[in-house]
Structures are given as structure tokens and as C-alpha cells.
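*Asks:* Pulled the feature table from Swiss-Prot, pasting it below:
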- 7-285: domain 'Helicase ATP-binding' (DOMAIN)
- MET42, PRO43, SER44, GLY45, THR46, GLY47, LYS48, THR49: ATP binding site (BINDING)
- LYS48 to Arg or Ala: Loss of ATPase and DNA helicase activities but not ssDNA-binding or ATP-binding, impaired removal of pyrimidine dimers. Loss of RNA:DNA helicase. Extremely UV-sensitive (MUTAGEN)
- ARG111 to His: Intermediate level of UV-sensitivity (MUTAGEN)
- CYS115 to Ser: Extremely UV-sensitive (MUTAGEN)
- CYS115, CYS133, CYS156, CYS191: [4Fe-4S] cluster binding site (BINDING)
- GLU236 to Gln: Loss of 5'-3' helicase activity of TFIIH, transcription still occurs, has no effect on DNA translocase activity (MUTAGEN)
- GLU236 to Lys: In rad3-1; abnormal sensitivity to UV irradiation, defective excision of damaged DNA bases (MUTAGEN)
- GLY461 to Arg: In rad3-2; abnormal sensitivity to UV irradiation, defective excision of damaged DNA bases (MUTAGEN)
Amino acid sequence: MKFYIDDLPVLFPYPKIYPEQYNYMCDIKKTLDVGGNSILEMPSGTGKTVSLLSLTIAYQMHYPEHRKIIYCSRTMSEIEKALVELENLMDYRTKELGYQEDFRGLGLTSRKNLCLHPEVSKERKGTVVDEKCRRMTNGQAKRKLEEDPEANVELCEYHENLYNIEVEDYLPKGVFSFEKLLKYCEEKTLCPYFIVRRMISLCNIIIYSYHYLLDPKIAERVSNEVSKDSIVIFDEAHNIDNVCIESLSLDLTTDALRRATRGANALDERISEVRKVDSQKLQDEYEKLVQGLHSADILTDQEEPFVETPVLPQDLLTEAIPGNIRRAEHFVSFLKRLIEYLKTRMKVLHVISETPKSFLQHLKQLTFIERKPLRFCSERLSLLVRTLEVTEVEDFTALKDIATFATLISTYEEGFLLIIEPYEIENAAVPNPIMRFTCLDASIAIKPVFERFSSVIITSGTISPLDMYPRMLNFKTVLQKSYAMTLAKKSFLPMIITKGSDQVAISSRFEIRNDPSIVRNYGSMLVEFAKITPDGMVVFFPSYLYMESIVSMWQTMGILDEVWKHKLILVETPDAQETSLALETYRKACSNGRGAILLSVARGKVSEGIDFDHQYGRTVLMIGIPFQYTESRILKARLEFMRENYRIRENDFLSFDAMRHAAQCLGRVLRGKDDYGVMVLADRRFSRKRSQLPKWIAQGLSDADLNLSTDMAISNTKQFLRTMAQPTDPKDQEGVSVWSYEDLIKHQNSRKDQGGFIENENKEGEQDEDEDEDIEMQ
């Protein structure tokens with residue numbers, strides 16, 4: 001379908017379009033025209049990705065600036081999905097225009113997913129793959145071979161073959177999904193990872209994970225060549241604040257400190273060896289540092305530093321590395337002193353939390369280590385590892401963490417906290433101390449993105465309440481909007497169950513969650529829904545701990561035996577492989593008619609990235625409100641920080657956080673307008689939180705369904721499922737929830753008549769101002 005938004009011709013790869021897709025595109029165009037940031041909440045399963053791509057690529061191709069698009073998503077499967085959508089869109093554009101546009105679209109993921117080297121790709125741990133790859137591809141190994149052809153150095157042929165080709169000729173033009181990229185590179189014996197890395201500046205659109213833009217350790221290497229007028233899109237961005245915080249946080253355990261000591265000793269031995277054989281090497285390095293050169297000046301283009309800079313670009317120091325860590329021996333003994341100090345700090349019996357400033361003061365009093373040399377730790381370690389030509393870099397990963405920790409704690413003060421806990425997990429009998437350097441302010445990591453790029457679009461299916469994000473991430477928006485879902489026939493039934501059939505109020509509140517009457521009520525609710533739900537049913541709990549305790553109580557009450565009669569029961573566990581197996585079995589049981597129930601956790605893998613479309617999810621049951629564990633020291637510190645700096649009250653944030661996760665769980669069952677499902681929120685506290693649900697869920701929640709008992713909810717569900725079982729005529733949806741080209745033109749004309757819009761010749765103008773939608777123009 002081809003239509004115009006103002007003067008912009010948009011090619012949409014489907015013959016029909018949803019009204020909300022059209023409104024969404026109009027708002028994205030407004031954001032791009034005005035420049036600035038917007039937050040848009042689009043209902044689940046209404047083709048958000050394809051709308052985003054259709055509009056932004058039309059915008060890119062139509063206007064002469066050809067602004068690059070950076071599309072960030074969370075998981076590997078979402079990135080792959082976006083690439084496939086992009087491929088379809090570009091095929092459609094080629095067909096409609098009659099020629100192939102000069103266009104490149106690529107996706108980037110970790111080495112582990114893209115490596116083709118027969119030995120390295122066998123490794124299961126991502127960090128090991130990274131280190132082995134670096135060892136075979138860094139410029140040092142290549143130089144060594146050139147100097148001494150007999151040297152025992154292994155190079156990666158996939159990477160070496162890239163030197164024979166010009167960067168723009170690595171790949172033909174077009175869009176490459178991961179599958180297509182790997183296949184092409186396998187045939188040509190080329191390295192897919194480095195192809196994408198080096199072609200980023202040549203791409204029209206690059207699709208990758210948030211970390212490549214938000215985590216300074218990676219962003220500096222990957223995204224520094226991206227132009228400032230790029231359009232940045234954060235898709236599935238309901239958790240973006242957590243990603244920002246993780247990118248500047250670090251945990252150290254006693255085991256890591258032990259390994260770091262071993263690493264420092266190994267470095268010492270290596271320095272002694274080099275002193276005997278080639279002492280000039282160390283002298284050269286020392287002289288370079290005296291001249292005030294940095295790793296950026298010393299490393300060649302093809303080399304990556306051993307320790308990536310963990311701080312944001314604007315916080316880097318440009319002065320020379322301090323004198324007391326220039327000599328290799330001095331630096332290693334400096335690291336050893338630091339590690340020994342950290343070991344003594346770990347010997348605690350109760351939780352300690354302190355600011356970076358007080359930690360550095362105490363460190364200076366005891367070990368005479370100044371703040372300045374600490375800031376250069378990661379850079380100095382990179383240079384030393386390079387000078388010593390260390391090949392077994394895996395031995396030094398713990399040392400890398402120590403250097404990163406030193407650089408972070410000496411660079412940042414405001415919005416950071418150091419917490420030392422004697423027990424890594426609650427109720428542990430054996431002390432296993434852990435030192436957490438944690439970022440409390442989500443805006444620090446994302447600030448460079450807002451400062452650097454003119455348009456940033458943050459979007460998701462569950463991002464309500466919208467005004468929380470600009471406050472948490474400290475930025476201004478030009479547009480905030482939540483879209484309702486247009487339906488010819490109600491295809492999802494949200495309900496809030498506040499009491500069991502015996503009228504006892506149900507809740508997962510900590511004080512009463514193990515009360516037998518509440519557990520029994522939750523159990524009988526599960527049995528009743530299992531009886532009437534066709535095929536698949538997904539149940540979410542607030543935490544693994546609560547799920548384990550309630551399931552074992554159900555077992556003793558005989559509730560699970562009752563459920564078995566109707567459906568299989570499968571459980572999500574913290575182990576990724578077990579969960580994958582459970583999901584596979586669940587899908588099999590749903591497809592062959594046995595039906596199944598999947599018990600999972602609100603912040604787990606299942607709730608975040610797995611879709612239960614059609615028969616795989618007909619009912620989703622949310623047992624209890626998924627609040628965070630409020631006794632966590634880090635959470636307490638973060639809440640206090642937000643209250644003092646951003647005036648966000650503790651309860652507001654906790655409630656917002658719980659509701660975005662609950663909405664995320666509910667959205668799993670509705671993956672399109674032809675899909676249907678029942679959404680049950682089972683906790684009496686939900687009835688007060690209706691306003692915090694996304695607009696499209698709240699619109700389907702009638703006043704009568706806010707305070708139901710189990711038996712009333714069951715009778716509503718029976719009626720709803722009977723209605724949905726009737727064959728539907730697709731014609732009923734036309735013009736209401738699905739628009740043909742004619743409907744779209746009709747809508748544009750009616751808007752034009754209302755808004756007195758000046759018509760371009762032969763072009764359909766559009767001005768979309770829905771009074772009823774919560775829109776903010778600043």
C-alpha cells in the first residue's frame with residue numbers, strides 16, 4: 001500500500017493497515033520533523049516494528065539528508081525479527097518502485113552468535129569466545145608473524161581474508177538477516193562479526209542491542225562513528241532504565257579477587273621474563289607514557305584494548321598517565337596493593353554501604369593509593385598486556401574487573417554507591433561476600449545519547465505511565481502518546497479477581513501470602529481456568545521463591561492432581577536450558593490438543609521475550625503483584641536517590657515498576673488482531689491500579705470486571721470464549737479495525753475538512769489530532 005503523510009510517500013508492505021499503525025506513523029513523522037524525543041506506547045500485536053521501519057525508511061529515502069537509523073532492541077530473537085521485517089519491507093519497496101534502492105541494512109550481535117571459526121565457535125561461554133577471538137585477530141599477532149614466520153601464532157583465516165577486500169565490497173547491497181549473513185560468510189570464508197562492525201558507518205540502518213549504544217565499554221568501540229543526525233529508536237524499551245544502570249555497575253566476589261591475585265602474579269612473572277629477553281620493550285613503553293601518549297595513540301586501527309574504557313566519553317581524562325604507574329613493575333605492585341585492600345574490606349559481618357568518596361578516602365589512609373592513578377587503571381592494564389604480548393588473556397579476566405572497578409569508583413561520585421554484603425544470597429549459611437559498585441541514576445548512561453542525537457524515539461507495548469520515563473531518565477519530550485486498540489469485536493478479556501469463590505480476599509502480600517485459605521483460593525482458581533481454557537495457559541508469579549512455596553502447598557492440598565486431569569504442568573526455572581525444554585514441551589502439548597499450563601515468573605525469560613500467540617496462550621493468569629524485593633539494599637538506595645533528586649516517591653516507583661511487568665506478562669497472549677485471550681489479574685490490590693495499566697488494556701477493562709470473585713470471572717470467561725469460538729467474518733473488521741487504501745483516504749479527507757488543512761496537489765495531507773488521546777506537546 002502506498003500513501004502520503006503530508007508530503008512524505010510511505011510504502012507499507014501490506015494491503016491493509018490498522019488505524020493505530022497509521023496514527024503511530026504520523027506521530028513518528030512529527031517527532032522527526034520537529035526534532036527531539038518522544039515516548040510512544042503501541043498495543044501488543046498491532047505491527048509496531050513494521051510501522052516503525054516503514055515510516056523511518058520512507059523518511060530516510062525521501063529527504064536528501066538520508067539520516068541513518070539506529071534501531072535498538074533487547075533480545076537476539078527481537079533483533080532477528082526486526083531484520084526479517086526489514087527484508088520484507090525492502091523487497092516490497094523494490095517491487096513497487098521498479099528498481100533496487102542503494103540501501104544497506106545489517107544487524108549486530110555478539111561474537112558468540114556470529115563466530116564461524118571451527119575451534120572458537122565450539123566454546124559455550126561468550127567471554128571465552130571474545131578472548132579467543134581477540135587473540136587470533138588483534139594486530140599484534142599479525143605483526144609477530146610478519147617479524148618471525150616460524151612464530152607459534154594462530155590467526156583466524158575468516159578475519160585475515162577481510163584484508164584482501166575493500167570495506168564497501170565486503171557484502172553486496174541489501175538487507176542481511178543473521179541467517180543470511182552467516183550463510184554468505186561461510187561460502188566466502190569471511191568473518192561476519194567484523195564485517196558488520198566495519199560496515200556500520202556505511203549502513204542506512206543498523207539493528208543491535210541497547211548495550212551497543214548505552215554501555216560505554218562497547219559503545220566507544222562500536223558506535224563512535226555513527227553520525228549525529230541519526231534517528232535512534234529504542235524498541236521494547238520498558239526496561240531501559242535497568243539497562244542504563246547495569247551498564248555502569250559492577251560486582252566483585254572473593255573468588256574474583258583470588259583469581260585477580262593469580263593474574264597479577266602471572267603478570268609479574270611475565271615482566272621478569274621480558275626483562276631478561278627484551279628489556280627494551282618495557283623501556284619503550286615507559287618512554288611513550290612519559291611523552292604523555294595514551295592507548296588511543298599507541299594502538300593501531302586493528303587492535304582492540306584488553307580492557308575497554310568503562311566510563312562515558314566526556315568523563316575520560318586527557319592528561320598523561322601518572323608517574324607512579326608508568327613502570328610495569330610499579331603498576332603491578334600497585335594493583336596487588338589494591339587487591340589486598342579489597343580483600344580486607346570484604347571481611348565483613350554485616351552490610352556496609354558507603355559513597356565512592358569515603359571509600360577512596362579510606363583507601364588512601366590505609367594504602368596511600370591516590371585517586372588519580374586509579375582512574376587510569378583500565379587503560380594502563382591494556383597497554384601492559386599489549387607490551388608483554390600476553391596470549392592467554394583468559395587468565396586475566398578477573399584482573400580486568402579489578403581495573404574496571406578502580407576506574408569506575410575513582411571517576412564517579414554522584415548517583416553511585418558501594419555496597420558490601422557478607423552473603424551473596426538471602427538466608428545463605430556460608431558467608432560469600434560480594435562487593436557491589438552500583439549506579440543509582442539511570443540518566444547517567446543515556447545522557448550522551450540524548451545530547452548526541454537529535455531524535456530519539458522510545459517505544460514499547462507496555463510503557464505506562466508515560467511520564468515516569470522522562471523523570472527517571474531526565475530528558476525532555478516533544479511528544480508522549482499512548483494508543484488505544486481499535487477492535488470490531490472485543491478480542492481480549494481483562495479481569496481483576498479480588499476474592500475467591502468463598503469471598504475471601506486474595507493477595508500475594510508478604511504477611512498473608514502463605515495463608516492456607518488464600519493458597520487454596522489461588523489453587524481452585526487455577527483448576528477452574530484449566531477446565532475451561534482451550535489449549536495453552538500461562539501463569540505468572542511475582543518470584544521464584546513464592547512460586548516454589550505455593551506449588552509445594554498445592555501439591556499437599558491435592559490441587560495439582562486435579563489440574564493434571566485437564567492439562568500438563570510445566571515450570572520455568574532459572575536455568576535457561578531447562579526452561580527451553582519446558583517451552584518446547586509446552587508448545588508440543590498445546591499443538592497436539594493435550595493442553596498445558598506453564599508456571600513462570602514475572603521478571604523471568606518467559607515474561608520478557610516469548611510470544612504465546614493463538615493456541616499457545618488463551619489465558620494468562622497473574623497471581624499477585626510482581627513488586628521487586630523491597631529489602632534489597634540497592635533498591636532502597638535507588639529509591640532514596642530518586643526521591644531526593646527527581647522527586648519520585650518510593651511507592652510511585654515500586655507501583656509503576658510492578659505494573660509495567662504485570663502488563664508485560666498480560667501482553668504475551670495477544671499477538672495480533674486475529675488472536676484472542678483472557679487476561680486475569682488475581683490480587684485485590686490490582687483494583688486500585690487500573691490507571692497504571694497501558695491504555696489499550698485499560699480500555700478493555702469494564703467497571704464491572706474490576707472486583708470479581710473467581711466464580712463470576714469463570715462465568716464471564718465461558719461467555720467470552722463461546723463468543724470467540726463463533727466464526728468471524730473478516731468483512732466486519734473492515735473500515736473499523738482494519739483500513740483498506742480507500743478507508744485511509746476517507747479518514748485523511750475527513751481530517752482535512754475538520755482541520756482546514758492545505759492540500760498539496762495530488763497528495764493526501766493529514767492532520768491527526770485525537771482529543772481523547774493523552775498527548776503532550778511542549
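Every residue, even glycine, has its Cβ placed from backbone N, Cα and C.
Situate these features within the shown structure.
*Replies:* Following the DSSP three-state reduction, the secondary structure of THR49 (ATP binding site) is helix.
Residues within less than 8 Å, Cβ to Cβ, of ARG111 (mutagenesis position) and separated from it by at least 6 positions along the same chain comprise GLY126, VAL129, ASP130, CYS133, TYR193.
Secondary structure at CYS115 (mutagenesis position), taken from DSSP and collapsed to helix, strand or coil, is coil. The 10 Å shell around the Cβ of CYS115 (mutagenesis position) contains 23 further Cβ atoms across the protein chains shown.
A 10 Å cutoff on Cβ-Cβ distances gives CYS156 ([4Fe-4S] cluster binding site) a total of 21 other Cβ atoms nearby, all chains included. Annotation note: CYS156 ([4Fe-4S] cluster binding site) sits in a coil segment as assigned by DSSP.
Within 10 Å of the C-beta of GLU236 (mutagenesis position) there are 22 other C-beta atoms, taking all protein chains into account.
In the three-state DSSP assignment, the secondary structure recorded for GLU236 (mutagenesis position) is coil.
The DSSP secondary structure for GLY461 (mutagenesis position) is coil.
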*Asks:* Around the ATP site formed by MET42, PRO43, SER44, GLY45, THR46, GLY47, LYS48, THR49, which additional residues qualify by having Cβ within 8 Å of the site's Cβ center?
*Replies:* GLU20, GLN21, SER51, GLY461
*Asks:* Give the distance between the Cα atoms of GLY45 (ATP binding site) and CYS156 ([4Fe-4S] cluster binding site), rounded to the nearest whole Å.
*Replies:* 43
*Asks:* State the count of C-beta atoms found within 10 angstroms of the C-beta of LYS48 (mutagenesis position), not counting that atom itself.
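*Replies:* LYS48 (mutagenesis position) is surrounded by 22 other Cβ atoms within 10 Å.
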*Asks:* Taking only the Cα atoms, work out how far LYS48 (mutagenesis position) lies from MET42 (ATP binding site), in Å, as a whole number.
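*Replies:* Between the alpha carbons of LYS48 (mutagenesis position) and MET42 (ATP binding site) there are 7 Å.
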*Asks:* List the Cα distance (Å, whole number) between THR49 (ATP binding site) and GLU236 (mutagenesis position).
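*Replies:* Cα-Cα, rounded: 10 Å.
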*Asks:* Measuring Cα to Cα, how far is MET42 (ATP binding site) from GLY461 (mutagenesis position) in Å?
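*Replies:* Per the Cα atoms, MET42 (ATP binding site) and GLY461 (mutagenesis position) stand 5 Å apart.
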*Asks:* Among CYS115, CYS156, CYS191, GLU236, these being the recorded positions, pick the one whose CA is nearest to that of THR46 (ATP binding site).
*Replies:* GLU236
